[in-house]
Amino acid sequence: MGVTVIPRLLGLKDEKKIATTVGEARLSGINYRHPDSALVSYPVAAAAPLGRLPAGNYRIAIVGGGAGGIAALYELGRLAATLPAGSGIDVQIYEADPDSFLHDRPGIKAIKVRGLKAGRVSAALVHNGDPASGDTIYEVGAMRFPEIAGLTWHYASAAFGDAAPIKVFPNPGKVPTEFVFGNRVDRYVGSDPKDWEDPDSPTLKVLGVVAGGLVGNPQGENVAMYPIANVDPAKIAAILNAATPPADALERIQTKYWPEFIAQYDGLTLGAAVREIVTVAFEKGTLPPVDGVLDVDESISYYVELFGRFGFGTGGFKPLYNISLVEMMRLILWDYSNEYTLPVTENVEFIRNLFLKAQNVGAGKLVVQVRQERVANACHSGTASARAQLLSYDSHNAVHSEAYDFVILAVPHDQLTPIVSRSGFEHAASQNLGDAGLGLETHTYNQVYPPLLLSDSSPAANARIVTAIGQLHMARSSKVFATVKTAALDQPWVPQWRGEPIKAVVSDSGLAASYVVPSPIVEDGQAPEYSSLLASYTWEDDSTRLRHDFGLYPQNPATETGTADGMYRTMVNRAYRYVKYAGASNAQPWWFYQLLAEARTADRFVFDWTTNKTAGGFKLDMTGDHHQSNLCFRYHTHALAASLDNRFFIASDSYSHLGGWLEGAFMSALNAVAGLIVRANRGDVSALSTEARPLVIGLRPVVKVPAAELATSQ
């Protein structure tokens, strides 16, 4: 559910071979290194168990059954298999959501527009009265998977096998698409001018200008306006994705070039960068005046807003214009051409399969118990070798307290903040923890230390990580779905482009991006009878503007106070507008309004992440936020200071530099487990595999490592 940024989406349609299996996609992203951690390829680090644990029996908790938590479980399973006889790992997974796949029970799938969940990976099964034979699936979270997401495909390979088939996701621009912005209407597929209805479209021109200004050229002349180490970002992306780049080049990117770029541009918004690029292009004459009527300033603003709605062809970034250029550059450097769908009916199956594989690879030495409990507080408690403590409430609000050797907190930042902030930031002789403000029973702990312990003596150091987590920006996001007959696209009033009906719409109607996605539910090899109509996929302010129409949210089945039909009709109404197409003498009612109205009444559905318990869609850095995000990303390096005896680790896309993507959640899970291995081995990084060591020693430590412990951390 993250931000799709594909500068090459429209331009390189035929350059790269389309992957048809999980294994082919896995090879596409196996080498990629991110600029914040350029010294390590995460898929390579995860190719084998991350390291070894000392012999013994471990009791470990994972809080959260989403992608980060289950990936951490899988890695713990591989570690368990390496333990000697008589040793093992007992994992307790805390997951409060009754609809989680971890609590799968008869009846859940029978709920009309709700399905099983794996954290924010969730789907809604749509059926016409018979849940055993669904009509289509609404992929609420995690609906598409970039080819360069090497760790995602690594785990997909574990879950499904390399031979499992995959399909290209029908992104705007990959399928015939219509773009509507003010008086501007474009139909296109790809970015070759001959594949645009208007080869001289200002939309296509501003796309090329902004892509060049932000990305530049992979070879030849440097043209980007925001270079990294005086070269185009496209050239840096090529190094990061090379199979065998020079080690010194990667080190320079991570330790010099990328930090310099951050220092220079972390205070610059994406919107300001786009305006500067457009202004320079206009002054050079690359972009002409608009209609010869608007003056210079208004022409520049027109182009800035035009790109703001169009983006790189998959939907605009205007709602994200306040994010930092640094955050956008991370996504630009994550350079790819295609996104795919998985070989599943619903994407929750990916996480469920990985959960089952974790227990298989554990070779009988991994024991897993799932607890349907809500974790309210965490702390260290006890005298010497203080153990990690979790206080939780079950579905009847009975209080429970458990001690663990280690805890991985695998929940988004808005959920984590109250869990880790209640016990304060320094040692206390005794504390009463729990949700006393809700009138619930509490529990008394003695000799209490903060859960995210970074110092024995500095409350400010301990507060720093908690406040950093609390200040991360959570982007607002929402989706509105409906079900249509696939044959509806064959009606004569649905326009065609290049011999196919329009299947994606990007517009300023308030709906933002709209997709028609064929159902994964098919019979006897026939074409799917139904398709999911993602009527609206919005971010930030676009999402906020729709919220008053959502009725009973975040999930909107029919109720007495607000019906799904009433909610959906407001979406249809937004598309009722007059549009004038090229060559037409008059504006006519927009055909898309008619397609939206074709949807089945019973299956209209909205999911708004901001009003969901996750409190938002995905982490995204605003200007200045890099310093919070990066501290969270490096948090696991506290394990190098074994004498600190911190037993907590964090794992979520929120604590990565790829907020909203499974790849970010998986990366943070690897970080957490690598840190756990080092901590279990008293700071000895040689316990990690050679490939996994940069996960810890390749990053700047979040704590000062005492001189006596420094040798083992080298």
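The backbone N, Cα and C atoms fix where each Cβ goes, glycine too.
Just so you know, the Cβ of R120 (FAD binding site) picks up 24 other Cβ atoms within 10 Å once every protein chain is counted. Among the features that Swiss-Prot reports, FAD binding site is placed at G2, G68, 95-96, R120, 141-144, V375, 652-653, 660-662, with the record citing experimental evidence.
Experimental mutagenesis at this site is recorded by Swiss-Prot as M143 to A, annotated: Reduces catalytic efficiency 10-fold.
In three-state terms derived from DSSP, R144 (mutagenesis position) belongs to neither a helical nor a strand segment and is classed as coil. Quoting Swiss-Prot on the mutagenesis of R144 to A: Abolishes catalytic activity.
Of all the Cβ atoms in the protein chains shown, 22 others lie within 10 Å of the Cβ of R144 (mutagenesis position). Here Swiss-Prot notes a mutagenesis experiment, R144 to K, with the remark: Reduces catalytic activity 400-fold.
The substrate binding site annotation in Swiss-Prot covers R144, Y537, G660.
All chains included, 25 other C-beta atoms sit within 10 angstroms of the C-beta of K479 (mutagenesis position). Where Swiss-Prot documents K479 to A as a mutagenesis experiment, the accompanying text is: Reduces catalytic efficiency 200-fold.
Around Y537 (mutagenesis position), the same-chain residues at least 6 positions away in sequence with a Cβ under 8 Å from its Cβ are G315, S477, S478, K479, A512, A513, S514, Y515. Where Swiss-Prot documents Y537 to F as a mutagenesis experiment, the accompanying text is: Reduces catalytic activity 17-fold.
Recorded in Swiss-Prot as a mutagenesis result, Y537 to A carries the remark: Abolishes catalytic activity. In the three-state DSSP scheme, Y537 (mutagenesis position) is classed as strand.
The distance from the Cα of E95 (FAD binding site) to the Cα of R144 (mutagenesis position) comes to 25 Å. Secondary structure from DSSP puts S652 (FAD binding site) in coil. Counted over every protein chain shown, other Cβ atoms within 10 Å are most numerous around L662 among the recorded positions A142, M143, L662. Taken over all pairs of the listed substrate-binding residues (R144, Y537, G660), the Cα spread reaches a maximum of 14 Å, rounded to the nearest whole number.
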